[in-house]
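Single-structure report; data block below.
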Amino acid sequence: MNSTKVPPEWKRRVKSEYIKIRQQKRYKRADEIKEAWIRNWDEHNHNVQDLYCESKVWQAKPYDPPHVDCVKRAEVTSYNGIPSGPQKVPICVINAVTPIPTMYTWAPTQQNFMVEDETVLHNIPYMGDEVLDKDGKFIEELIKNYDGKVHGDKDPSFMDDAIFVELVHALMRSYSKELEEAAPGTATAIKTETLAKSKQGEDDGVVDVDADGESPMKLEKTDSKGDLTEVEKKETEEPLETEDADVKPDVEEVKDKLPFPAPIIFQAISANFPDKGTAQELKEKYIELTEHQDPERPQECTPNIDGIKAESVSRERTMHSFHTLFCRRCFKYDCFLHRLQGHAGPNLQKRRYPELKPFAEPCSNSCYMLIDGMKEKLAADSKTPPIDSCNEASSEDSNDSNSQFSNKDFNHENSKDNGLTVNSAAVAEINSIMAGMMNITSTQCVWTGADQALYRVLHKVYLKNYCAIAHNMLTKTCRQVYEFAQKEDAEFSFEDLRQDFTPPRKKKKKQRLWSLHCRKIQLKKDSSSNHVYNYTPCDHPGHPCDMNCSCIQTQNFCEKFCNCSSDCQNRFPGCRCKAQCNTKQCPCYLAVRECDPDLCQACGADQFKLTKITCKNVCVQRGLHKHLLMAPSDIAGWGIFLKEGAQKNEFISEYCGEIISQDEADRRGKVYDKYMCSFLFNLNNDFVVDATRKGNKIRFANHSINPNCYAKVMMVTGDHRIGIFAKRAIQPGEELFFDYRYGPTEQLKFVGIEREMEIV
């Protein structure tokens with residue numbers, strides 16, 4: 001789209017419309033300020049008059065202490081040079097109070113937060129007149145670090161979201177008027193064709209190939225309606241005004257009145273404002289700001305499946321938001337730690353534990369198994385080999401949590417044929433619900449869009465287990481589900497569903513030389529001690545992890561979040577320790593990692609109750625920190641003290657804060673150095689933890705060249721985290737120190753007092 005040359009006429013048109021919009025904004029803003037000033041002045045005068053009318057005189061009634069006769073008094077004999085009667089008052093002595101150390105506002109948090117880079121300087125920090133006198137160029141250098149971008153400075157090419165939308169609409173009106181003058185009725189025909197194309201794409205489920213060359217996606221029918229004649233009549237010359245730059249334009253007005261802008265409009269804006277992005281990026285931004293439907297853009301998100309506008313869509317569209325926003329590393333939606341592009345996709349590999357097999361007996365009187373000829377069909381299907389045989393997979397070389405399910409205390413009373421456990425009370429309740437639906441015949445059954453979408457989601461999980469699908473839906477009997485499935489199977493091939501799963505692995509024995517593996521871990525740790533990169537799950541299904549794998553390129557182990565095979569040679573296997581995992585005999589401890597509860601089960605890291613955990617290498621992920629007390633320090637400012645004692649190498653606390661990039665840390669660090677107070681802590685080669693704005697109490701631990709604590713960056717379930725540990729035995733009430741790793745110059749500049757060593 002950007003390769004097309006923009007005519008000079010369009011560039012002049014964009015510049016002219018932009019100047020008009022800026023002038024209108026300026027005049028409107030001036031009128032708003034004037035009106036606001038008048039309103040505030042009237043309200044102020046009204047409040048002042050009320051105070052004058054209801055003013056009260058305060059009468060001082062001093063309290064005289066019992067020893068008032070012995071207190072020294074102050075005497076006044078004249079006022080402004082005019083003699084007056086003597087006035088005496090006792091002198092009250094206010095003793096000096098030691099002020100508490102200065103503290104800047106910060107938000108307490110017990111976890112790290114990933115934040116975006118600040119490319120615009122929001123405010124110019126005040127350093128005091130002394131700093132500006134000594135280094136007058138500091139502010140200039142600071143602004144240069146942000147490429148001269150300061151919040152509030154509106155350069156000639158300034159354009160916020162509201163101006164951008166108004167500029168697009170103004171160009172659309174001028175473009176439409178130009179077509180009207182060239183050929184009467186052309187603009188109306190183009191507008192009608194565009195809107196009709198959009199409606200047809202929604203009604204017929206057909207969408208053209210988009211601008212990026214993506215394959216077309218079939219869209220389902222929608223209930224959207226529109227009258228093209230009324231749209232043509234409502235065309236106006238008035239610009240769309242918004243009251244605030246942060247407020248989006250009227251979405252419904254944009255949808256109903258205006259067609260989608262022509263590509264030349266975004267190309268012309270991009271040519272005049274290249275710093276705002278390419279034409280395609282501006283197009284995406286316009287869609288986001290106005291929620292305008294691009295007729296050439298396939299739909300991604302659908303209405304809520306529980307809402308009244310639920311549509312009958314494919315499984316991919318139904319699960320789009322879940323797959324996009326759900327973080328499989330935090331098990332949260334829209335987590336604060338991992339960015340969307342870093343979210344691992346769903347792992348489509350076959351599970352190793354048993355699947356829920358179809359029921360052998362009918363689940364109710366309305367079960368699909370009671371259909372004539374169904375038992376013979378099911379018997380024939382049972383002779384076909386299953387998709388996956390769970391018993392064929394070797395578990396000796398597996399470190400997944402599922403490989404040791406046999407050691408758990410499961411209830412096997414209701415399980416049959418290695419199936420999953422089914423609670424009898426739950427089955428009875430479900431059967432009662434299904435029995436109440438027996439009177440609903442298949443002819444009376446209505447499959448809403450929500451029912452159809454939910455079936456497509458469950459069908460990929462339970463396959464042909466229609467009883468299980470019906471038990472989950474609770475609105476249809478399994479016979480109704482079976483009949484609907486036959487219609488769906490005509491359009492959806494079951495073989496395509498089988499291909500989504502990993503084929504079964506053949507039974508094989510694989511002897512792991514544990515000592516060689518531990519030696520490999522140590523070599524990898526030693527070679528990459530100075531090059532620690534952030535972990536991002538690799539995603540190359542069907543291909544082994546080689547030099548093209550992102551994990552191998554960054555010298556990281558493949559984790560359980562990677563979409564590579566579970567037999568990957570680069571995947572960390574966990575440990576098999578029977579002890580506390582606090583020595584180098586443990587592979588996890590040796591690799592500076594915490595034990596993973598999904599991988600390390602022999603050491604007790606997978607136990608939910610803390611009383612059953614024998615592993616000492618899970619403190620960071622479980623939050624087993626010490627009780628810390630904050631108080632003024634004898635060294636500098638505030639300090640942090642330990643309420644209870646700690647043994648050597650015992651976990652104290654995690655250093656939490658904002659996770660920022662190295663570039664952002666350089667920009668912030670220049671300001672912190674001037675304040676002579678920094679909370680930056682290197683996490684890896686990509687990110688830094690900054691506890692200035694957000695953090696926990698360990699941020700107040702002071703520096704010492706002879707500390708009683710040490711910091712260690714550990715890999716905790718795929719994330720680098722900073723743990724503070726006791727370097728020696730620490731007594732209760734002792735202040736905590738760790739080495740900031742200052743250079744000789746910074747040591748003398750920032751740390752003027754060194755605590756005295758106490759011999760215990």
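Positions of Cβ are set from backbone N, Cα and C atoms, glycine also.
If you look up Swiss-Prot, you'll see 443-491 marked as domain 'SANT'. Taking DSSP states H, G and I as helix and E and B as strand, the domain 'SANT' (443-491) has 36 helix, 0 strand, 13 coil.
The domain 'CXC' annotation in Swiss-Prot covers 518-619, and the record cites sequence analysis as its basis.
Feature annotation from Swiss-Prot assigns domain 'SET' to 626-741. Per-residue pLDDT, averaged over the domain 'SET' (626-741), rounds to 90.
Residue density at R699 (mutagenesis position): 22 other Cβ atoms are found within 10 A of its Cβ, drawing on all protein chains shown. Quoted from Swiss-Prot for the published mutagenesis R699 to A or H: Strongly reduces methyltransferase activity of the Esc/E(z) complex.
Every protein chain shown contributes to the tally, and the Cβ of H703 (mutagenesis position) ends up with 18 other Cβ atoms within 10 Å. According to Swiss-Prot, the mutagenesis experiment H703 to A or K carries this note: Strongly reduces methyltransferase activity of the Esc/E(z) complex.
Remark: secondary structure over the domain 'SET' (626-741) totals 18 helix, 55 strand, 43 coil, with classes taken from DSSP.
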